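Annotated in Swiss-Prot:
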{"type": "BINDING", "residues": "R99, V130", "note": "chloride binding site"}
{"type": "DOMAIN", "residues": "10-138", "note": "domain 'Runt'"}
{"type": "MUTAGEN", "residues": "I112 to K", "note": "In e1241; absent male-specific sense organs, known as rays. Affects heterodimer formation with bro-1 and therefore high affinity DNA binding"}
{"type": "MUTAGEN", "residues": "S255 to A", "note": "Dramatically decreases the level of phosphorylation"}
Amino acid sequence: MTNVFHHVRNFIEQQPAPAKTLEKSSSPNILYTALPKHWRSNKSFQEPFYVVLLTPVPDNTEVSIWAGNDEKPCEEVRNEKAKVHRQVAKFNDLRFVGRSGRGRKFHLTIVIHSAPMMVATVKNVIKVTVDGPRDARIPKPQGSLKRQAEQQTIFPNDIIRTPGPPMPMTMIPPPWFPLPMTQTFPPSFFPLISPGPHPSISAALWKIHSESMKTPIKQKVEQENVSLNTSTCLSSPSIFITPTSDDRKLKRPSSPRSITKSSETSINLIQETPESVESKRRRNVSITSSNSSSPTIWRPF
């Protein structure tokens, strides 16, 4: 018995670090080296497969391996036989040719042909398929999605991950709040805002945001529209005849006095701005120049 433990100890010390892990079987006297969880059909393993015996067994005793499950009780295994040498049976090129099936694994049966015969079984040892272990056909990069979600957040990670009381509803900014920090914001704008419910802050921020988004072309167009609205019309003002209440009762045409009175009340005199005066002069000059060159053609500009 002392020789058995001596041989087993020497075997474990001589093996590299990955092969030192021995798995237990249904028999306490039979151990085996770990196998991969998933493997390809008819492919040799990277490391030899060992069966270690803790009971004294003479050398050159045959050890065989059987594989199967509920659907396939006995599948083909190549190089499934080995000889015992110093309590260790080494399988150099063990291959599982049969396939365990979809979602199923092989049960392993280790048989030591000694007197008496010893049998050990291990359930759900290895899964054998045609392709072997491979990546999914439609990968789901969960890590990249999480990174994109973190990048889309408006707050830094240290603020989000720190545990603390929930933020009150009055302090949560609207979705358009993260504006670019440009020259449109004066330096003294942010210190003026104190924490607390301010109903006029959102309107002020929206106004500042809309003004900051205006382009030079848009501002120029707005200025031109304002100048056109305030400029005076060169054509003669139209005279509106508004019948009085007496005329309506008598059903007679309105008098010339009412015509003059209505014309005075209907015409609104607009104060001329420097821009409107310049535009008026420009139009007058263009009219005179066009009359001097060709009196039949009128050129507004």
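Backbone N, Cα and C atoms are what each Cβ position is placed from, and that goes for glycine too.
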Separation of alpha carbons, R99 (chloride binding site) and I112 (mutagenesis position) (Å): 25
Which of I112, V130, all recorded positions, has a Cβ with the fewest other Cβ atoms inside 10 Å: V130
For R99 (chloride binding site), the number of other Cβ atoms found within 10 Å of its own Cβ: 18
Overall pLDDT of the domain 'Runt' (10-138), taken as the mean: 88
DSSP-derived structure type at R99 (chloride binding site), helix or strand or else coil: coil
Secondary structure of V130 (chloride binding site) (DSSP, helix/strand/coil): coil
Residue distribution over DSSP helix, strand and coil in the domain 'Runt' (10-138): 8 helix, 55 strand, 66 coil
